[in-house]
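Chemist: Mind having a look at this structure? Questions to follow.
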Amino acid sequence: MTTRTKGRGHTAATTQNDRMPGPELSGWISEQLMTGRIPVSDIFCDIENNPGLCYASQMQQTKPNPKTRNSQTQTDPICNHSFEEVVQTLASLATVVQQQTIASESLEQRITSLENGLKPVYDMAKTISSLNRVCAEMVAKYDLLVMTTGRATATAAATEAYWAEHGQPPPGPSLYEESAIRGKIESRDETVPQSVREAFNNLNSTTSLTEENFGKPDISAKDLRNIMYDHLPGFGTAFHQLVQVICKLGKDSNSLDIIHAEFQASLAEGDSPQCALIQITKRVPIFQDAAPPVIHIRSRGDIPRACQKSLRPVPPSPKIDRGWVCVFQLQDGKTLGLKI
């Protein structure tokens, strides 16, 4: 910073840029000189003694370099804007942001209320899933009942009422009271169809055979196997294999009578033959925590076709009461478990 004395005794503080104008001002002066708008005499004048006569000096004072800032004025021409407009713009922006915030809070509240409203639907989904599973099981049991007993279209009381009114039993499968049919047959009622007589005789003979076997003190494994086979549908199923395992272990432990009694008791309670076999593995002590027997076979083709879909990888410690019937071991050492 240097200090120089101007004409008329005024002293002003100037910077290096004041004495050496920038290229912008020099270019502008050159353009004005070449076009003749500024006389040459105005340029080559006594700047020190007559600064007021110099056009360039006036232009330097009235049009300063935008890149420089005078020490007396702190206003930058680039920032020479209306601050009121900036304030108004910021205020409007703040208003918009506030409105968006309010809208977001309202949307969040609506989403929360919607979630609260959907909670009963979530709970209902569990109930529907449970009902679906139970209904599927019930339909499967009903189909099994229809296949094994025929579709009953009326109760025993309704059958008796129809028979008494029309003088003949209703068409199709129906439920009959054993004592009522016995009385009709013994009284030689001519309205009893031949098919009903044959069915009653077969039922009567089966009952007597069951009572005979049930009262037999020592039942053989072969007889017990045949009795269980007679109750099972199909052939070579996993339950047929389970019958063989039950009879084999029962014979080794002298528990055939207990197994037979348990089987008949389950049937008397209304259980299916398959369910009765499973109950034996869970109720008779010799099957609790018992490992399934290992059966050596040459190839997978030796396993009955009805058992193929029930084969599973063998777990570390299979148990009969957990549904593992037996373990098939192939010649190459690979094992397959039969699971029900």
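Cβ coordinates are placed from backbone N, Cα and C, and glycine is handled just like the others.
Among the sequence features in Swiss-Prot, the natural variant ALA12 to Val is noted as follows: In strain: Isolate mouse-adapted. One entry in Swiss-Prot concerns the mutagenesis experiment LEU107 to Ala. Its note says: Complete loss of homotrimerization; when associated with 90-AASA-93. Quoted from Swiss-Prot, the note attached to the mutagenesis of SER187 to Ala states: Impaired viral replication. Record note (Swiss-Prot) on the mutagenesis of SER187 to Asp: No effect on viral replication. Swiss-Prot gives this note for the published mutagenesis THR210 to Ala: Loss of viral transcription and reduced binding to the nucleoprotein. Quoted from Swiss-Prot, the note on the mutagenesis of THR210 to Asp is: No effect on viral transcription and binding to the nucleoprotein. Annotation source Swiss-Prot lists domain 'VP35 IID' at 215-340. Annotation of the published mutagenesis ARG305 to Ala in Swiss-Prot: No effect on IRF3 promoter inhibition; the original residue is retained in the structure shown. Quoted from Swiss-Prot, the note attached to the mutagenesis of LYS309 to Ala states: Partial loss of IRF3 promoter inhibition. Complete loss of dsRNA-binding. Experimental mutagenesis is annotated in Swiss-Prot for ARG312 to Ala, with the remark: Complete loss of IRF3 promoter inhibition; dsRNA-binding and interaction with host PRKRA. Here Swiss-Prot notes a mutagenesis experiment, SER317 to Ala, with the remark: Impaired viral replication. Under its mutagenesis entries, Swiss-Prot includes SER317 to Asp with the note: No effect on viral replication. Among the mutagenesis results in Swiss-Prot, LYS319 to Ala has the note: Complete loss of dsRNA binding activity; when associated with A-322. The residue drawn here is the original one. Experimental mutagenesis is annotated in Swiss-Prot for ARG322 to Ala, with the remark: Complete loss of dsRNA binding activity; when associated with A-319.
Looking at the shown structure, what environment does each listed feature sit in?
Modeler: Cβ neighbours within 10 Å of LEU107 (mutagenesis position), excluding its own Cβ and spanning all shown chains: 10.
According to its DSSP assignment, SER187 (mutagenesis position) is coil. Within 10 Å of the C-beta of SER187 (mutagenesis position) there are 9 other C-beta atoms, taking all protein chains into account.
Shown in sequence order, GLY236 are the residues of the chain, 6+ apart in sequence, with a C-beta less than 8 angstroms from the C-beta of ARG305 (mutagenesis position). ARG305 (mutagenesis position) falls within a helix when secondary structure is assigned with DSSP.
On its own chain, LYS309 (mutagenesis position) has no residue at least 6 apart in sequence with a Cβ closer than 8 Å to its own Cβ.
Listed in sequence order, the residues of the same chain lying 6 or more apart from ARG312 (mutagenesis position) and placing their CB within less than 8 Å of its CB are LEU336, GLY337, LEU338, LYS339. ARG312 (mutagenesis position) falls within a strand when secondary structure is assigned with DSSP.
Here SER317 (mutagenesis position) comes close to ALA291: these same-chain residues lie at least six apart in sequence, with C-beta atoms under 8 angstroms from its C-beta.
SER317 (mutagenesis position) falls outside any helix or strand according to DSSP and counts as coil.
Long-range neighbours of LYS319 (mutagenesis position) (same chain, six or more residues apart, CB within less than 8 Å of its CB): ASP289, ALA290, ALA291, PRO292.
Classification of ARG322 (mutagenesis position) by DSSP places it within a helix.
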Chemist: DSSP secondary structure for LEU107 (mutagenesis position), reduced to helix/strand/coil, please.
Modeler: helix
